[in-house]
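Quick notes on the structure that follows.
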Amino acid sequence: MVMAHFVENFWGEKNNGFDVLYHNMKHGQISTKELADFVRERATIEEAYSRSMTKLAKSASNYSQLGTFAPMWDVFKTSTEKLANCHLDLVRKLQELIKEVQKYGEEQVKSHKKTKEEVAGTLEAVQAIQNITQALQKSKENYTAKCVEQERLKKEGATQREIEKAAVKSKKATDTYKLYVEKYALTKADFEQKMTETAQKFQDIEETHLIHIKEIIGSLSNAVKEIHLQIGQVHEEFINNMANTTIESLIQKFAESKGTGKERPGLIEFEECDPASAVEGIKPRKRKTFALPGIIKKEKDAESVECPDADSLNIPDVDEEGFSIKPEANQNDTKENHFYSSSDSDSEDEEPKRYRIEIKPAHPNNLHHTMASLDELKVSIGNITLSPAVSRHSPVQMNRNSSNEELTKSKPSSLPTEKGTNDLLAWDPLFGSSLESSSAPLTSSSSARPTTPLSLGTLVPPPRPASRPKLASGKLSGINEIPRPFSPPVTSNTSPPPTAPLARAESSSSISSSASLSAANTPTVGVSRGPSPVSLGNQDTLPVAIALTESVNAYFKGADPTKCIVKITGDVTISFPSGIIKVFTSNPSPAVLCFRVKNISRLEQILPNSQLVFSDPSQCDSNTKDFWMNMQAVTIYLKKLSEQNPAASYYNVDVLKYQVSSNGIQSTPLNLATYWKCSASTTDLRVDYKYNPEAMVAPSVLSNIQVVVPVDGGVTNMQSLPPAIWNAEQMKAFWKLSGISEKSDSGGSGSLRAKFDLSEGPSKPTTLAVQFLSEGNTLSGVDIELVGTGYRLSLVKKRFATGRYLADC
């Protein structure tokens, strides 16, 4: 049994205990409602997490089913689906708990209404004792005054009549005082009895309320505990499945499902060539005049076998790296010798083909003799694909690969004359100066893949992994390396919008002067870490920019710093280049964009965009908080923005809002105080300002400062220091200051003074407004960094500016 704390502690001289207890009972309804809101928000978070896990499980089904690792995706999918179901079960339990809390809240309201009627008598007793106490105090004071007056008249020797008159008044005051004392005693007894009963009733209500609330909280904690036990079981099951999936079983499963057979090739014995039968089987041969290379009708008799001698094989010589060595024989002679052939001959009966992949050194007679030899070497290397080196090819091997080789042969063998969109070699820092100075444009075929920048000693580019998809050259056509200030896109019918400020250049190499690199369907290529074209083949990261914008709102009342009201809010915006939309839409599961907000100790509240951003409410670090984005929702949102404004080069997405804790006038970067002196003919105004570096984490310059003061009374003339502008139509005075900082005169302190001559005075003091901004800094000191891989932060733009910054006298 709880002690009667309410009965013992809510009396007091002014008898306000009843009012305190009654309002405390009403606050119980607020607590119940807030608890329901808390559980509802938790359910929303769990539901969003469950949906994200479900999407992740579905995306696992779309991953590559090739290779020995493919069966592992089934384990991931099953585990992720179970985790999603666990969180979904928690959502259901929380929703049931919300209904229980709401039901209790309704019962609580009814109970409080009933209690209000029951304690109405106590309220009357409280009012009665408060009234009787005041009346008793007044009667006591009147009684004391009359007695003192009577004694004074006796001592001063007043007339008998005056003394008798004073005695009558004193007796009357005495009777009134005694009457109120008796009434107070009766009222006090009634008040104490009712107040004791009511205080105990209020305590019983609070005990019942707290017991019910604790039961609800216990249900909440048990539900969360059960779900976490299930999650632990899912993780244990995942660990066991991974342990049971051995490397041998994966390899065995791949061999059984993708195996091509267990029969090995048989032995083939050497057979002597019979010249007589070979001559009889030879048919006249004539080559088709318009036959295409590599496309030859096979009509050879199965019994006809040609056994060429060693000389007729004409196997090409190769060097140590697998490249064929060009013979000195003229190719025109070869064509003349084999112009006539059988129309139904097989490719084996044709001339032995010589396929060469050559790196030609610089030669005066070359097609591009004006180019530097180093340029030719680099471009040649950047556009060839090497097969494994072999020493010799048999005729059968040559013919087996004839279709691919003929296609290769059919391509132009001359050096490229134009730089391709994927030629990253051209922007290698080792070769930057020579390539920029070259006057001859370079190109590569459309099939050239992205290559890794090479050193001078590396001649063979490393092969690209086959499992990594290649992006088409137009995937990121909207990503351009043009550093610009962070600002919203501006649409116009006559000019394209400005390009997003995705990065600053990190290299001295310049690519903006090359007109051939800025075609409409060709992404710009560069060595800067800005928004250069991204290829999944070379594991590049996607550029994003972030803006931190804070707004300081303040109201100054006269020169009293205690009356200053301050509110500071902030916004976090992420800017995506327009070309990134194609990357997101072409990839069913783009990398999740995660970011961390640092230095949040001064923030009172953080509100993420619930439709696009998730966070972990269980994070215990008081100075940082991690967030991650719903990439499917972000993709849909960016596509919608793109449809609304397809010409925009980047799109801004609001992800966070926050409020900064303020400490009155100490949190304002510019302190203000106004003084007005109004008369019938003139008005004198003085505005004192003071730069406050303590409001900022790192003191910065306040720029574009404007002060606007409305003045009525029919201003006919204005004298001001520093000079101001008077707008007669708006009846306002305008001051413009270039900038204020610690390095300004008087440490950033000063005054604005003005005298106004009036024709219809006097003026009424009005509220003035101030505007300013500061670039590269925030008041809160909040910072942001990206977490994980897949993205890079090309730019962080920080600024704070005034919202409603007002001053009154």
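Even glycines carry a Cβ here, placed using N, Cα and C.
Taken from Swiss-Prot, the feature domain 'F-BAR' covers 3-250. The note that Swiss-Prot attaches to the published mutagenesis PHE38 to Glu is: Loss of function mutant which is unable to promote clathrin coated-pits formation. Cytosolic mutant; when associated with E-73. Listed in Swiss-Prot as a mutagenesis experiment, TRP73 to Glu is described as follows: Loss of function mutant which is unable to promote clathrin coated-pits formation. Cytosolic mutant; when associated with E-38. Swiss-Prot gives this note for the published mutagenesis LEU136 to Glu: Loss of function mutant which is unable to promote clathrin coated-pits formation. Binds to membrane but is unable to induce membrane tubulation. Induces the formation of large and static clathrin-coated pits. Experimental mutagenesis is annotated in Swiss-Prot for LYS146 to Glu, with the remark: Loss of function mutant which is unable to promote clathrin coated-pits formation. Cytosolic mutant which is unable to bind and induce membrane tubulation; when associated with E-165. Here Swiss-Prot notes a mutagenesis experiment, LYS165 to Glu, with the remark: Loss of function mutant which is unable to promote clathrin coated-pits formation. Cytosolic mutant which is unable to bind and induce membrane tubulation; when associated with E-146. Record note (Swiss-Prot), mutagenesis ILE268 to Asn: Loss of function mutant which is unable to promote clathrin coated-pits formation. Binds to membrane but is unable to induce membrane tubulation. Induces the formation of large and static clathrin-coated pits. The unchanged residue is displayed. Under the heading domain 'MHD', Swiss-Prot lists 541-808, citing sequence analysis as support. The mutagenesis experiment LYS797 to Glu is recorded by Swiss-Prot, whose note states: Loss of interaction with EPS15 and ITSN1.
Positions of the features from Swiss-Prot, shown on the structure.
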residue	record	DSSP (3 states)
PHE38	mutagenesis position	helix
TRP73	mutagenesis position	helix
LEU136	mutagenesis position	helix
LYS146	mutagenesis position	helix
LYS165	mutagenesis position	helix
ILE268	mutagenesis position	coil
LYS797	mutagenesis position	strand
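As a whole-number mean, the pLDDT of the domain 'F-BAR' (3-250) in this prediction is 90.
TRP73 (mutagenesis position) sits 101 Å from LYS146 (mutagenesis position), taking the C-alpha atoms as the reference points. Ranking the mutagenesis positions PHE38, TRP73 by how many Cβ atoms sit within 10 Å of each one's Cβ puts TRP73 at the top. Considering only the mutagenesis positions PHE38, LYS146, LYS165, ILE268, LYS797, the residue whose Cα is spatially closest to the Cα of LEU136 (mutagenesis position) is LYS146.
Taking the mutagenesis positions LYS146, LYS165, LYS797 in turn, the residue surrounded by the fewest other Cβ atoms inside 10 Å of its Cβ turns out to be LYS165. Rounded to a whole value, the Cα-Cα separation of LYS146 (mutagenesis position) and ILE268 (mutagenesis position) is 145 Å. Taking the C-alpha positions, the distance from LYS165 (mutagenesis position) to PHE38 (mutagenesis position) comes to 74 Å.
Neighbours of LEU136 (mutagenesis position), defined as other CB atoms within 10 A of its CB across all chains, total 19. If you draw a 10 Å sphere around the CB of ILE268 (mutagenesis position), it holds 6 other CB atoms from the protein chains shown.
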